[in-house]
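Trainee: Please read through the structure below; I'll follow up with questions.
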Amino acid sequence: MSFFAPRNKKTEQEAKKSIPWVELYRPKTLDQVSSQESTVQVLKKTLLSNNLPHMLFYGSPGTGKTSTILALSRELFGPQLMKSRVLELNASDERGISIIREKVKSFAKTTVTNKVDGYPCPPFKIIILDEADSMTQDAQAALRRTMESYARITRFCLICNYMTRIIDPLSSRCSKYRFKPLDNENMVKRLEFIAADQAVSMEPGVVNALVECSGGDMRKAITFLQSAANLHQGTPITISSVEELAGAVPYNIIRSLLDTAYTKNVSNIETLSRDVAAEGYSTGIILSQLHDVLLKEETLSSPVKYKIFMKLSEVDKRLNDGADETLQLLDLLSSISVVC
């Protein structure tokens, strides 16, 4: 076939396969947003009144912050006006003072007139600043002035993981909405729906492993599911595949680390620490998983757990400062053997 010959358009099914599942199953309406009932209820009332304030969405990653404001914008303006009425800047965009003064300001000051039947189309635009907590304080200060100057025709939605990193003059001008981590039940239902829709077969316990490895981050869980489905291509997804894709340490290794520490045999502790490090497992991830297992360890008293968790935090701090991972794991296990 000639290079310049006309190509057949992708079928709807082929186009669907090429879209990342995170985007394919992103909520399109506020009703589809899961586990954020109070926030959705308040936003629905603003739809009826057309009186939308500046907003600050904060909470853990993958809880639906960006999806919620996009769904709200879609219900306000409809798909036709989304491009002209909504400006989204995320972490991949430069958001220094120059961008705030030029791109954001030029979009904010343009007036709006056109409407679409069937949608409220209030007389303002929406500017979405994703991961606003990564903006410099100077850029945030410049944004404050822009928010004040164009409040009549523009609404801002700041999205962040940590509200404390937003300067007070900016956060005080916004209505704040906390997005809580998704509960396991809703995550399981959504993942099972996606797996059924994509005709993906899974071994028992895989969905729970996805929830566990993602730590309440729905976006991460869906990405792991798609990666595992691509890896297996028709064969059932296994728990070990999910753990490997997520970079998680298998439970039997975590259990072995604790059991060896309980024996108080220094030689065995040193050997196992070196073996685990040689396997390439991240000590930071091991700390996180040890913490979760120790929380449920019924054989340990609260004072003992307290001492271990204090040591965990100390080792975590050293790792962040660049300390050797093998030595830190050895130090942690030795400390556990002493206090138990």
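Backbone N, Cα and C define each Cβ position, glycine as well.
Original residues only.
Quick paste of what Swiss-Prot says about this protein:
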BINDING   Gly59, Ser60, Pro61, Gly62, Thr63, Gly64, Lys65, Thr66  ATP binding site
MUTAGEN   Gly59 to Val  Not functional
MUTAGEN   Thr66 to Asn  Normal growth
MUTAGEN   Glu131 to Gln  Poor growth
MUTAGEN   Asp133 to His  Not functional
MUTAGEN   Ser172 to Ala  Normal growth
MUTAGEN   Arg173 to Lys  Poor growth
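If you look at the structure here, what lies around each of the features I listed?
Mentor: In the three-state DSSP reading, Gly62 (ATP binding site) counts as coil. Under a cutoff of 8 A between CB atoms, and with a sequence separation of 6+ in the same chain, the neighbours of Gly62 (ATP binding site) are Leu182, Ser214, Gly216, Asp217, Met218, Arg219, Lys220, Ala221.
Other Cβ atoms within 10 Å of the Cβ of Gly59 (mutagenesis position), summed over all protein chains shown, number 20.
Taking Cβ-Cβ distances under 8 Å and a sequence separation of 6 or more, the neighbours of Thr66 (mutagenesis position) in its chain are Asn90, Ile128, Asp130, Ile159.
Of all the Cβ atoms in the protein chains shown, 19 others lie within 10 Å of the Cβ of Glu131 (mutagenesis position). According to DSSP, Glu131 (mutagenesis position) sits in a coil region rather than a helix or strand.
Shown in sequence order, Cys160, Asn161, Tyr162, Met163, Arg165, Ile166 are the residues of the chain, 6+ apart in sequence, with a C-beta less than 8 angstroms from the C-beta of Asp133 (mutagenesis position).
Long-range neighbours of Ser172 (mutagenesis position) (same chain, six or more residues apart, CB within less than 8 Å of its CB): none. In the three-state DSSP scheme, Ser172 (mutagenesis position) is classed as coil.
Every protein chain considered, the tally of other Cβ atoms within 10 Å of the Cβ of Arg173 (mutagenesis position) stands at 17.
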Trainee: Radius 10 Å, atoms counted are CB only; among the binding-site residues Ser60, Thr63, which position scores highest?
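Mentor: Neighbour-count leader: Thr63.
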Trainee: By a simple count of other Cβ atoms within 10 Å, which of Pro61, Gly64, the binding-site residues in the record, is least packed?
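Mentor: Sparsest of the binding-site residues Pro61, Gly64 by Cβ contacts within 10 Å: Pro61.
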Trainee: Whose Cβ lies within 8 Å of the mean position of the Cβ atoms of Gly59, Ser60, Pro61, Gly62, Thr63, Gly64, Lys65, Thr66, the ATP site, other than those residues?
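Mentor: Neighbours within 8 Å of the Cβ centroid, excluding Gly59, Ser60, Pro61, Gly62, Thr63, Gly64, Lys65, Thr66: Asn161, Phe179, Asp217, Met218, Arg219.
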Trainee: How many whole Å apart are the CA atoms of Ser60 (ATP binding site) and Arg173 (mutagenesis position)?
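Mentor: Between the alpha carbons of Ser60 (ATP binding site) and Arg173 (mutagenesis position) there are 22 Å.
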